[in-house]
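Student: Swiss-Prot feature annotations, pasted as is:
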BINDING   S186, S187, G188, T189, T190, G191, K192, P193, K194, D415, R430, K522  ATP binding site
MUTAGEN   E339 to A  Severe loss of catalytic activity. Loss of catalytic activity; when associated with 186-A-A-187
Amino acid sequence: MIFHGEQLENHDKPVHEVLLERFKVHQEKDPDNVAFVTAENEDDSLGFQQLGKKVLQISEWFVENGYKKGDVFLLASYNNWRCFAAALGAWRAGLIVSAAASQFTSFEMNYQIEDSQSQVILVDKHTLPVVQEACKNLKFVKQIISISANPPSPVIKFDVLTSRLVRNLKMPLIDPKNDIVFLPYSSGTTGKPKGVMISHLNFSMMLESSLRFFDANAKAIGLPPDFVLPYDLHFLPMYHAMGMFRTLLTSYRGTTQIMFTKFDMELMLKNIEKYSIMVLSLVPAIAVRMLNSPLLQKYDVSSLVSVTVGSAPFPESASKKLKQLLPNVNIVQGYGMTELTFATHLQSPGSPDGSVGRLVPGTSMKVKKEDGTLCGPHEIGELWIKGPQMMKGYWKKEQQTNELLDEHGFMRTGDIVYFDKNGETFICDRIKELIKVNAKQVAPAELESVILEHDDVADVCVFGVDDASSGERPVACVVSKRGRDMETSKAIMKHINQKLARYKHIKEIEFVSEIMRTGTGKLLRRAMKKAFLDAKKAKL
């Protein structure tokens, strides 16, 4: 069985043109319409009119300084509206924008700069030393630009790019279907990070698909047609495809984005109260922290009508807790990956608990068994996706790109799922993360969901380790809200062992101070397993 979402028409405009046209519309409706406000410093704000002008100025700086179509511009800064303005300017000048995690070490930064061949890099005061160290002996790097004041020479200030007259210079011709607009790097959970080539068409079609979906959902929860949120909180990092796309989508709608340089729980809750935030987007790690935070009772969050949780699996038990805490809020989950731009599935009001929803417009899916035959409803298999949001491929890795595709152009996701008769899809686990216990497959995510139901558990990571009698056995690393004693360990084991089949039973619990995750909240399961095994060896 193959499911198809609502059809979409192809767009023939570069994404920056689409956005610049919308900025003019926002400006005409309200010349004082604000695009961005910095959460930590509200005096640092930018209107849509100013944003449009800065994009033109920045694009002309790139052209005047000899940068060509296809050159790579790297964002290596914590979130800031200047990053978005610079990205739009670079796109208009024909450049590819890549983005690196602001928490990177110089080793990690060097890998991405060298792999992407980034010629110009945007930094802030926090990332500048790391980038400078990473760029040693990289002669192809031509310029570092800092959004912070008074950078050391030869680093130049961001203001240099925007303190110029617009001369209406000729810009390169863009082919939306084939030209790359964004080059984020995959998380590297299956090896070294790979550059993911996202085209102008990928972004434009994802915009159209998301707008249709969200408009339909707004109507379903009682909001008027074409309703525009007055404010939105933005703390998802722009180095991630989801973070960058949400910035595009929200600015397209004309919503004022309160942009966080770094995430801060109390500042988030304070701003929900201050701006009467209606819709909130979280990664699972932040959602779990919010569930366990006493600060939630300190602020009025009654304005919330919807909370979207994405970028990594969100356990059903955590979702239920969130609904108990915020009973009047619609919890929306979805499914996507960097290679799929933003999302392929999103929940609608009425979606069953535990699902990631149905296909967004323009998308098709099938689920394959191990023998290659197609699954029917409630049969478990691997999810394959086809749609206009599919990446062009991996940067300089044609063979690895081809290995992802089948003869019909569907892309394998590596995720184990099942669906019901309505196309509601349920994620079970990653293929490579399944634990084999006496030849039976155990999904870590299932065990994590049950463990999180226990009142003493704040966070958890489950993985498999070698076992002489069963092949592998599941181990849980747990962040406890209370004790780390044997009694707590036994209570957690009893909880899970009462609920699940014997072969899924946890045999060992290791208490830890934190669970390692990527910046977007994905569990670093392999890193947690390595740390566990290293600690075991050290005790021998």
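Placement of Cβ uses the backbone N, Cα and C atoms for every residue, glycine included.
Where a substitution is noted, the model still shows the residue that was there originally.
Show me how these features fit into the structure around them.
Tutor: Of all Cβ atoms in the protein chains displayed, 18 besides its own lie within 10 Å of the Cβ of S186 (ATP binding site).
For the recorded site, E339 (mutagenesis position), the DSSP three-state label reads helix.
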Student: Restricting to the binding-site residues S186, K192, R430, which ones have a CA within 10 Å of the CA of E339 (mutagenesis position)?
Tutor: S186
Student: Sequence gap of 6 or more, Cβ distance under 8 Å: name the residues on the same chain that satisfy this around K192 (ATP binding site), in order along the sequence.
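Tutor: Same-chain residues close to K192 (ATP binding site) (Cβ under 8 Å, separated by 6 or more) are Y111.
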